[in-house]
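Novice: Sequence annotations record features per position, and here Swiss-Prot assigns N-glycoloyl-alpha-neuraminate binding site to Met33, Phe34, Ser35, Gln59, Tyr101 based on experimental evidence. Under the heading of mutagenesis, Swiss-Prot lists Gln59 to Ala and annotates it as follows: Reduced toxicity of SubAB5 for Vero cells by 87%. As a published mutagenesis entry, Thr92 to Asp appears in Swiss-Prot alongside the note: Poor localization to host endoplasmic reticulum lumen, nearly complete loss of toxicity of holotoxin on Vero cells, too little SubAB5 complex forms to test its stability. According to Swiss-Prot, the mutagenesis experiment Gln95 to Ala carries the annotation: About 25% toxicity of holotoxin on Vero cells, SubAB5 complex about 50% less stable. Under its mutagenesis entries, Swiss-Prot includes Tyr101 to Phe with the note: Reduced toxicity of SubAB5 for Vero cells by 97%, greatly reduced binding to Vero cells, decreased binding to human kidney sections. Quoted from Swiss-Prot, the note on natural variant Lys102 to Glu is: In strain: O29.
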Amino acid sequence: MTIKRFFVCAGIMGCLSLNPAMAEWTGDARDGMFSGVVITQFHTGQIDNKPYFCIEGKQSAGSSISACSMKNSSVWGASFSTLYNQALYFYTTGQPVRIYYKPGVWTYPPFVKALTSNALVGLSTCTTSTECFGPDRKKNS
């Protein structure tokens, strides 16, 4: 390998390692988490020729959260089928879960007004209202 090729390859590798487009992970954010939630509502539909589903969940204290997933939309769209199957299972069984969501993703006004702007980004099982498996999204103090 010539010196020129070496520096070209090293430069390319250096640029790739500095790329800010890192993997999106459910545990990255510091907000958007409700624990000990029972999914009480389930809705499916289609928008812009893409299927979507939405859930609403309630905590025992009465707080509620809604979130939606849309196939092949947003960075979380690739998880649509997995999230759909898990959400439907948890809705059917009534098992308490932790709902991870990203606020403000959906922006179409009629959709947001009727459902939510929150994107569903993950689900975890819970053994109590506060003890759940998976990342714990705590806001920075």
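Backbone N, Cα and C atoms are what each Cβ position is placed from, and that goes for glycine too.
Substitutions noted, but not modelled.
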Novice: Going by DSSP, give the three-state secondary structure for Gln95 (mutagenesis position).
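Specialist: Coil, per DSSP.
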Novice: Near Ser35 (N-glycoloyl-alpha-neuraminate binding site), which of the recorded positions Gln59, Thr92, Gln95, Tyr101, Lys102 can be found within 10 Å, Cα to Cα?
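Specialist: Within 10 Å of Ser35 (N-glycoloyl-alpha-neuraminate binding site): Gln59.
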Novice: Gln59, Thr92: which of these mutagenesis positions has the sparsest Cβ neighbourhood within 10 Å?
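Specialist: Selected from the mutagenesis positions Gln59, Thr92 on minimum Cβ neighbours within 10 Å: Thr92.
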Novice: Tell me which of the recorded positions Phe34, Tyr101 sits in the most Cβ-dense spot, judged by other Cβ atoms within 10 Å.
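Specialist: Neighbour-count leader: Tyr101.
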Novice: In the structure shown, which of the recorded positions Ser35, Gln95 has the fewest Cβ neighbours within 10 Å?
Specialist: Gln95
Novice: Neighbour count, 10 Å Cβ-Cβ cut-off, for Met33 (N-glycoloyl-alpha-neuraminate binding site): what number do you get?
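Specialist: So the number of other Cβ atoms within 10 Å of Met33 (N-glycoloyl-alpha-neuraminate binding site) is 24.
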